[in-house]
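As recorded in Swiss-Prot:
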DOMAIN    24-327  domain 'Peptidase S8'
ACT_SITE  Asp52  active site, charge relay system
ACT_SITE  His89  active site, charge relay system
VARIANT   Ala263 to Gly  In strain: O29
ACT_SITE  Ser272  active site, charge relay system
Amino acid sequence: MLKILWTYILFLLFISASARAEKPWYFDAIGLTETTMSLTDKNTPVVVSVVDSGVAFIGGLSDSEFAKFSFTQDGSPFPVKKSEALYIHGTAMASLIASRYGIYGVYPHALISSRRVIPDGVQDSWIRAIESIMSNVFLAPGEEKIINISGGQKGVASASVWTELLSRMGRNNDRLIVAAVGNDGADIRKLSAQQRIWPAAYHPVSSVNKKQDPVIRVAALAQYRKGETPVLHGGGITGSRFGNNWVDIAAPGQNITFLRPDAKTGTGSGTSEATAIVSGVLAAMTSCNPRATATELKRTLLESADKYPSLVDKVTEGRVLNAEKAISMFCKKNYIPVRQGRMSEEL
């Protein structure tokens, strides 16, 4: 039997009691403007799967529920208060993707499918959650095409299972996993296999699997302004992991305000937040063509990224998320709305 390994929680929390209505700093940094968002199709159903600690559909997420599932021993899809960090995490990530007010989500027209895998996940809960998405034949185009994993499973115990799963997902070419690389400031190239975090640890060797790689590995940037040269977020437990050929893209990951399950707000830093922001951009892109292949979406996201020589050793090609370019490039080439009914269910 394979052993469940404890998750890495990839952010630091600073709790705030008041809701914040202003646009977050990173909207300007990555070019997320009203003009950019006008290119998307808000009427096309887009569902992002948040594989995490459960989502509380409150506040700006009140109208964002698509479905909720549990892959935990208690069978509950709701956040539990065993750990403050775990209690908050899933809701926080969902809000960065899709919150409609209070906290501004990157793509507020997206719906969220919550798949709780921690705490107290069943055997290989992360893998089971992804398998359940891949095997769901009732999902329409654009539904759970983007899978946000701002955490993961550490170690080698399930590495072969992960590798088979992700290879199969790549061959299917219809879903993307957006995965956080981790937060201890380590050079991933120097880590042992035991220290790496799945699914970000997936590192295909063959040319076919590389071409079909369904994982987008995300590092976190320190706060910066548009026009400035960004640097990786560092220091403490939230310093971003890095490594050319092990990180696909970097995105804002410091001083990110999110929604908590108690309807208050918090501020966090780390690759968790950066990952959710990338997932939100991909959701916006998907609205323009929900039938697009995973390869098409990933290629556009990476090709449209800004490239900084100062980051080349830490992020492949020095890529930094540019939402304006990614959405514009994809949506001007693709505009095939698919209007489907909304499905909602709970396990």
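Cβ coordinates come from backbone N, Cα and C, glycine included.
Modelled residues match the original; the substitutions are not represented.
Sequence features, as recorded in Swiss-Prot, placed on the structure.
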residue: Asp52; record: active site, charge relay system; DSSP class: strand
residue: His89; record: active site, charge relay system; DSSP class: helix
residue: Ala263; record: variant position; DSSP class: coil
residue: Ser272; record: active site, charge relay system; DSSP class: helix
Other C-beta atoms that fall within 10 angstroms of the C-beta of His89 (active site, charge relay system): 30
Tell me the Cα distance separating Ala263 (variant position) from His89 (active site, charge relay system), rounded to the nearest angstrom. 13
Same chain, 6+ residues apart, C-beta under 8 Å of the C-beta of Asp52 (active site, charge relay system), given in sequence order: His89, Gly90, Met93, Ala94, Ser114, Arg115, Arg116, Val117, Ile118, Asn148, Ile149, Ser150, Gly151
Between Ser272 (active site, charge relay system) and Ala263 (variant position), how many Å separate their Cα atoms? 20
Quiz question: given the recorded positions Ala263, Ser272, which has the greatest number of C-beta atoms lying within 10 angstroms of its own C-beta? Ser272
Looking only at the domain 'Peptidase S8' (24-327), what is the mean pLDDT? 97
